[in-house]
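Here's the structure we're looking at; comments come further down.
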Amino acid sequence: MGAMAPRTLLLLLAAALAPTQTRAGPHSMRYFETAVSRPGLEEPRYISVGYVDNKEFVRFDSDAENPRYEPRAPWMEQEGPEYWERETQKAKGQEQWFRVSLRNLLGYYNQSAGGSHTLQQMSGCDLGSDWRLLRGYLQFAYEGRDYIALNEDLKTWTAADMAAQITRRKWEQSGAAEHYKAYLEGECVEWLHRYLKNGNATLLRTDSPKAHVTHHPRSKGEVTLRCWALGFYPADITLTWQLNGEELTQDMELVETRPAGDGTFQKWASVVVPLGKEQNYTCRVYHEGLPEPLTLRWEPPPSTDSYMVIVAVLGVLGAMAIIGAVVAFVMKRRRNTGGKGGDYALAPGSQSSEMSLRDCKA
C-alpha cells in the first residue's frame, strides 16, 4: 500500500507526518494510496508509497511499464523475490478495490464519470518507546477532503458527510473495523519491527542539529530574529524563544519540520523584537542528538572601526614578528662568522641581475 501526492494528498500528509520519532520510540510506518480516475480510461491510476519514520522505502505505480512494488531505500534490497511478488499482488488487489470504490463514490455524490476523481487512503501504526503499538491509523479522503476515518479506539468510524455515512453503515455491518484493527495491532507492528531492524543503520541513527540565529531588520524600530536548526535526524526537535528566561510561545512564528533532501531535516522559529534589545532574547534547541540543549543569541558582527583596529594590530604584530626573525637570523650569522659579514654566493643565473642593480646609481 502507499501513496503518491498531487496537491490533494497534502491533507493526508499533514495528518500522517505529524508524529515524530526518537530512537527508542516512537517509530512510525505509513502507507499512502491514491487512485485517480481519468476520462476515457477504464482503469484509474493507482500509486502506493510506504514510509518508515518519514522515509520512503517502497513504491508501486500502476502506470509503470512493468507495475511492481519497488525498493526506495537501500536497506530494502535485502528482501527476496517472494517478498516483492507478494507485495505486488497485494497492490494489484488494492488497485481493483480503489476502482470499485471510486465508482461507488460517483453514485453517492451523484457525479459524472466523465471527469477526474481522486480517492486516497492513509494507513499505518506508531510504536512507543517499548516498541508496542502506540496508535493505529486508517483515513480516507475523497476529492482532497476528509471522507471517513477509523477512530483511535480502532472500533468505531467518523464519517465526514452524508455520503460517508453510507460507507460507515456498510462497514459497521460487515465488521470492517475488526479486520483493520487486527492488521494494525498485528501485521503492521510486526513489519515495522522488521523494517527497523533491517534499516537500523539509517533509521536508528542520530544526527545533532547545527544551529544559528539570523537578524532581519523590519520597520518601526523592530527586527526579526530567526533561530535555525539544520542537518538533524530524527525529525523530532523543539525550538523555543525566551525573553530573559521566559518562553515566548504566543509571540513566536514556527514552521513545520521539513526534509532537507539529504536524509536530514531542518526547522526555524522566529520572533519580532525591539531594535537594540536583541541580546535579551535567547533561542533554545532540544534534540536527542544533543548532550544538552543549545542556548543561542544573535551575535552581531564586529563594527567597521573594531575590524580596522583588529586588522591594524594584527599587521603590526606580524611586522614585528618578521623583523624579529630577521634580526635573530643576522645576529646568528654574525656570531658564526666572528662578527664579519658572511660569504654569500650568488645563485646560479643571478649574475646579470646583480650587475644591473649595482650600476643603477642615484
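Cβ coordinates are placed from backbone N, Cα and C, and glycine is handled just like the others.
Original residues only: the substitutions mentioned are not part of this model.
Marked as domain 'Ig-like C1-type' by Swiss-Prot: 209-297. What Swiss-Prot notes for the published mutagenesis of LYS55 to Arg is this: In K-less, no effect on ubiquitination; when associated with R-92, R-155, R-170, R-197, R-210, R-220, R-267 and R-277. The annotation that Swiss-Prot gives for the mutagenesis experiment LYS92 to Arg reads: In K-less, no effect on ubiquitination; when associated with R-55, R-155, R-170, R-197, R-210, R-220, R-267 and R-277. Quoting Swiss-Prot on the mutagenesis of LYS155 to Arg: In K-less, no effect on ubiquitination; when associated with R-55, R-92, R-170, R-197, R-210, R-220, R-267 and R-277. LYS170 to Arg appears in Swiss-Prot as a published mutagenesis result, with the remark: In K-less, no effect on ubiquitination; when associated with R-55, R-92, R-155, R-197, R-210, R-220, R-267 and R-277. One entry in Swiss-Prot concerns the mutagenesis experiment LYS197 to Arg. Its note says: In K-less, no effect on ubiquitination; when associated with R-55, R-92, R-155, R-170, R-210, R-220, R-267 and R-277. The note that Swiss-Prot attaches to the published mutagenesis LYS210 to Arg is: In K-less, no effect on ubiquitination; when associated with R-55, R-92, R-155, R-170, R-197, R-220, R-267 and R-277. According to Swiss-Prot, the mutagenesis experiment LYS220 to Arg carries the following note: In K-less, no effect on ubiquitination; when associated with R-55, R-92, R-155, R-170, R-197, R-210, R-267 and R-277. For the mutagenesis of LYS277 to Arg, Swiss-Prot gives this note: In K-less, no effect on ubiquitination; when associated with R-55, R-92, R-155, R-170, R-197, R-210, R-220 and R-267. The structure shown keeps the original residue. Quoted from Swiss-Prot for the published mutagenesis LYS332 to Arg: In Ld KCST-less, strongly impairs ubiquitination; when associated with I-337; R-340; 350-A--A-356 and 360-R-R-361. In Ld tail 1S, restores ubiquitination; when associated I-337; R-340; 350-A--A-352; A-356 and 360-R-R-361.
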Report task. Sort out the sequence-distant neighbours of LYS155 (mutagenesis position) for me: same chain, 6+ apart, CB within less than 8 Å of its CB, listed by position. Result -> ALA177, GLU178, LYS181
**Report entry** Tertiary neighbours of LYS55 (mutagenesis position) (same chain, Cβ under 8 Å, six or more apart)
**Finding:** ALA73, THR202, LEU203, GLY263
Requested in this report: Please list, for the domain 'Ig-like C1-type' (209-297), how many residues fall into helix, strand and coil according to DSSP.
Outcome: 3 helix, 52 strand, 34 coil
Query raised in the report: Counting other Cβ atoms within 10 Å of each Cβ, which of the mutagenesis positions LYS92, LYS197 scores lowest?
Result: LYS197
Query - Inter-residue C-alpha distance, LYS92 (mutagenesis position) and LYS170 (mutagenesis position) (nearest angstrom) - result: 23
Query - Distance [Cα-Cα, Å, rounded] between LYS277 (mutagenesis position) and LYS210 (mutagenesis position) - result: 25
Query raised in the report: Where's the emptiest Cβ shell within 10 Å among the mutagenesis positions LYS170, LYS210, LYS220, LYS277?
Result: LYS220
Query raised in the report: Out of LYS170, LYS210, LYS220, the mutagenesis positions in the record, which is closest to LYS197 (mutagenesis position) when you go by Cα distance?
Result: LYS210
Report task. Would you kindly give the Cα-Cα distance separating LYS210 (mutagenesis position) and LYS170 (mutagenesis position), rounded to the nearest Å? Result -> 52
